[in-house]
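Pulled from Swiss-Prot, these are the features on record:
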type: DOMAIN; residues: 90-183; note: domain 'PH'
type: MUTAGEN; residues: TYR298 to Ser; note: No effect on cholesterol and 25-hydroxycholesterol binding
type: BINDING; residues: GLN316; note: 20-hydroxycholesterol binding site
type: BINDING; residues: GLN316; note: cholesterol binding site
type: BINDING; residues: GLN316; note: ergosterol binding site
type: MUTAGEN; residues: TYR458 to Ser; note: Abolishes cholesterol and 25-hydroxycholesterol binding
Amino acid sequence: MAATELRGVVGPGPAAIAAPGGGGAGPPVVGGGGGGRGDAGPGSGAASGTVAAAAAGGQGPGAGGVAAAAGPAPTPPAGGSGSSGTGGSGSAREGWLFKWTNYIKGYQRRWFVLSNGLLSYYRSKAEMRHTCRGTINLATANITVEDSCNFIISNGGAQTYHLKASSEVERQRWVTALELAKAKAVKMLAESDESGDEESVSQTDKTELQNTLRTLSSKVEDLSTCNDLIAKHGTALQRSLSELESLKLPAESNEKIKQVNERATLFRITSNAMINACRDFLVLAQTHSKKWQKSLQYERDQRIRLEETLEQLAKQHNHLERAFRGATVLPAHTSGSAGSGKDQCCSGKGDMSDEDDENEFFDAPEIITMPENLGHKRTGSNISGASSDISLDEQYKHQLEETKKEKRTRIPYKPNYSLNLWSIMKNCIGKELSKIPMPVNFNEPLSMLQRLTEDLEYHELLDRAAKCENSLEQLCYVAAFTVSSYSTTVFRTSKPFNPLLGETFELDRLEENGYRSLCEQVSHHPPAAAHHAESKNGWTLRQEIKITSKFRGKYLSIMPLGTIHCIFHATGHHYTWKKVTTTVHNIIVGKLWIDQSGEIDIVNHKTGDKCNLKFVPYSYFSRDVARKVTGEVTDPSGKVHFALLGTWDEKMDCFKVQPVSGENGGDARQRGHEAEESRVMLWKRNPLPKNAENMYYFSELALTLNAWEGGTAPTDSRLRPDQRLMENGRWDEANAEKQRLEEKQRLSRKKREAEAMKATEDGTPYDPYKALWFERKKDPVTKELTHIYRGEYWECKEKQDWNSCPDIF
């Protein structure tokens, strides 16, 4: 064997197989430098030194081992006061920062560790082993810089860290590292989202599983090859050295040959050890691989059986419903007709069980075909040949010619598309629905920004509230406005489009109704939208809403997070409240129906007045009015002045509370009785437009929201092509366009992540994405970090200066 080939097998030359004893006593070197350049793997020299040390009775590492350990081991820099460094144990960064504790102690020095998308802190570095004082998940957190040294990390109210670094440079290093860690955490948390981050769940899971099995198989093959090569080269080395020893050489060379033979013996010992280790690992890996494959196949079979079982149950449920409707002689109640509370109460379950005839949502072996008769349908109602006199193209052309004054009163009817529902929904159970790509078949042709703007449909309630001199009466109208925002949801079972990052929507009704509104998608992970509306009638409404949703198999829960603010200019009364949970029932089988449940506390931060609204969840066993809402308006002392009663889909009434005197002259009960003569109707729902069931059950306002208007920002939802195509009935084209927009957004996100990573590596400042028309800062009333309108939008519109708008469509 040639000398170069021998070196390729053994290591980097004779030094790698030097005789033991050259090193002093000390621990054997298990790894390190000095690795070979051939098939022997990384560091035969180091391994030789290790085995030699063991064979020599615990002596120090051989020459190769010494060479590997000669350089000083790098030590992480210790963070000083307010400083930081790269920590070990997989941490991205760790060091001292000052954390705000309370007004007595102020800022206190704490040891912070940033690792795996989590920021944890301890009182000292020694505490890391046993006591963690707090941890915040960066995937759902927001990072805000206050000044040269201070910055804030908050996850929306539950946890907020006010931190201070020792210098501006240290602060920037921390913020950059945190932004990068957040980007990575978000990427891991949300591998797929509706706006197009990744592929569908089923395809992603399958690809990941195949890649894992392929990698394991490749590693097993590599180990098997390594095993064969080490045995082959070890035998060749021993044979070559034996031949060398048998040659007739001068006596002085015999000693060196003997020494080389000893070293070769050591290499053989090392090789045998490596061969044994490889063989053991190979056997173990093969054994576990078979177990994993068997377990995986079992789980696959179980999943298939469960899917088949659920499919059969869905069919049986559908047949039972058909049989029930065929057997009943009672007329079906239609919740679309406005009725009194008494009528609703009498209908009881009928509201939920019979309100939409022929509205099946079950899985069929191949496709689901929607029924013909009109009603509350999931994927659309049939279009008869005589229902429309003009084509979709002509309708679209007509809507482009509409002016602001002439609001449109119709949109193209919803087409009847077939959809294999179960193939999509079966992979969504337990998942965040906004992160799962869905076809437009599940959508309505409005974005979430436009749905948010629909809260202003009954803006006149705020106009009346602004004129109230009594703060308690004003609170009653604010409460009615809060309830009115849910009135359109009773029929709207389709989901809105998830806005793209930077997407906006304006609604200028200053001339007609005295208000104008602006929404912007300010965050993509988590998805969040900011909204600002102002009226010349004396009020301002603003909010930042994050929508989270979970599909539980039978129902879908939608949880809006965020605070809504309403400020009245004349009095300075500032009201805040949050939204309740929306639940969509019968996702897989049965008829879709929506319920609102939970409590809303409306607080007047100037006077201390409060209103507690209770949205009563629907129950099949309850005799109460469906969709019932009750409420009480109290002063700062807790005394009830008004009682509220109604339903969130019809109307709200107000009663002035008259206390009843007790035997001793005091109030016998705090609330007293609700005098019928004091009843005042605060709000009543407007009737739906004609043929609303064919137009996604849109209200009069909703029909106008996507109408084209000139002069809007290039990021306006009206200009979103997939949404426009869907509205005009071209769903196949809309799905293709949706994929294009998703890919474009995905590339933009990856570009920002690459820029953040490069900034971290270079140690340069990195400015994360910021909203264009809203600024993230602490709310002066709630102390929450939220996006507040910064201004300039309407000025830019007047000048038609949209140079700062991103290209998102």
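Counting begins at 1 with the first residue displayed.
The backbone N, Cα and C atoms fix where each Cβ goes, glycine too.
At each noted position, the model has the original residue.
Neighbour counts of Cβ atoms within 10 Å were taken for the mutagenesis positions TYR298, TYR458; the minimum is at TYR298. The two recorded residues, TYR458 (mutagenesis position) and the residue listed as '20-hydroxycholesterol binding site', show a Cα separation of 43 Å.
A gap of 27 Å separates the Cα atoms of TYR298 (mutagenesis position) and GLN316 (20-hydroxycholesterol binding site). Around the Cβ of GLN316 (20-hydroxycholesterol binding site), the number of neighbouring Cβ atoms within 10 Å comes to 12.
Taken through DSSP, the domain 'PH' (90-183) splits into 24 helix, 43 strand, 27 coil.
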